[in-house]
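Written below as structure tokens is the structure these notes are about.
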Amino acid sequence: MKLVRKNIEKDNAGQVTLVPEEPEDMWHTYNLVQVGDSLRASTIRKVQTESSTGSVGSNRVRTTLTLCVEAIDFDSQACQLRVKGTNIQENEYVKMGAYHTIELEPNRQFTLAKKQWDSVVLERIEQACDPAWSADVAAVVMQEGLAHICLVTPSMTLTRAKVEVNIPRKRKGNCSQHDRALERFYEQVVQAIQRHIHFDVVKCILVASPGFVREQFCDYLFQQAVKTDNKLLLENRSKFLQVHASSGHKYSLKEALCDPTVASRLSDTKAAGEVKALDDFYKMLQHEPDRAFYGLKQVEKANEAMAIDTLLISDELFRHQDVATRSRYVRLVDSVKENAGTVRIFSSLHVSGEQLSQLTGVAAILRFPVPELSDQEGDSSSEED
């Protein structure tokens, strides 16, 4: 993401002009734009025209509109963002108050104005504009006949390809059908890797599976690379890391990211940090349950006692339509930081973020037990807020 201009007043009102450059930047933008903001961007509008003979036709024109945002729709796999609202600035083609939907596009700038820029949103802009926060991990999660090729960016896990091939069982004395199907499966996975993984960007490619599937696949991959003199694969051989996963489904990626070998190799990535923080929370919940709580009310009480060591919070909570509720989460984050606690904002598009959402989206590891919280522990599991 490129920051073109930033003009925010002392009362935190103001506007920023940004240019999304990567598909992931559309996800950041989705987290920046909120109902009630004003958005100015270039868009296509269908307009009616009348010729000198009186015949009416229509054509599409590119114009710049400023909308008061009413609805936001994000397609995570296509990384497309549509913003619907009413026009609030005079325009040659669109009346004041008329509805329009702007589809924000990569490499086309937009200006976003807010009455209140909070700390969470401003921090996201900083992160989005930092070139170090780029996609740096790829993963092939597989079992016989099923594979998911994923990109793990700092903000989301993107499934780039799914490969499914029916593998017949081995029969006594006749394995040819099984072997042919397996080779066809491996070949499709290799093609998907070459099509979807940018080797000049990724630091590491995880190959995760149960049993010996990953070893057999990697043997096939590099035998074929030698046979076909595939320099791209051979030069990047050191980036491939084999780890265990219980299945070829996307959710098994979390197991791969938890592997100590992977964790040390990816220690500087946000995704690995999220996985470790959630893992630490579950361990604390199991071994010292009076120092691990989830649910907003419980966590707020722990914060009042200045007991929070690590706050785990889902980014989807900052997209809440109700301004007061959204502000409540922002205040919690600011307060934990002021009290020297660590704040981990989880992406709801990561496997770890999905798990945190099942725990109400907010959890905390405490520095020390808070007696009144321990007495109410039973309430947290039913708490939704």
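The backbone N, Cα and C atoms fix where each Cβ goes, glycine too.
Among the mutagenesis experiments that Swiss-Prot reports, K2 to A is described with the note: Abolished ability to rescue stalled ribosomes. One entry in Swiss-Prot concerns the mutagenesis experiment R45 to A. Its note says: Abolished ability to rescue stalled ribosomes.
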Going by DSSP, give the three-state secondary structure for K2 (mutagenesis position). strand
Least buried by Cβ count (within 10 Å) of the mutagenesis positions K2, R45: K2
In whole Å, how far does the CA atom of R45 (mutagenesis position) lie from that of K2 (mutagenesis position)? 26
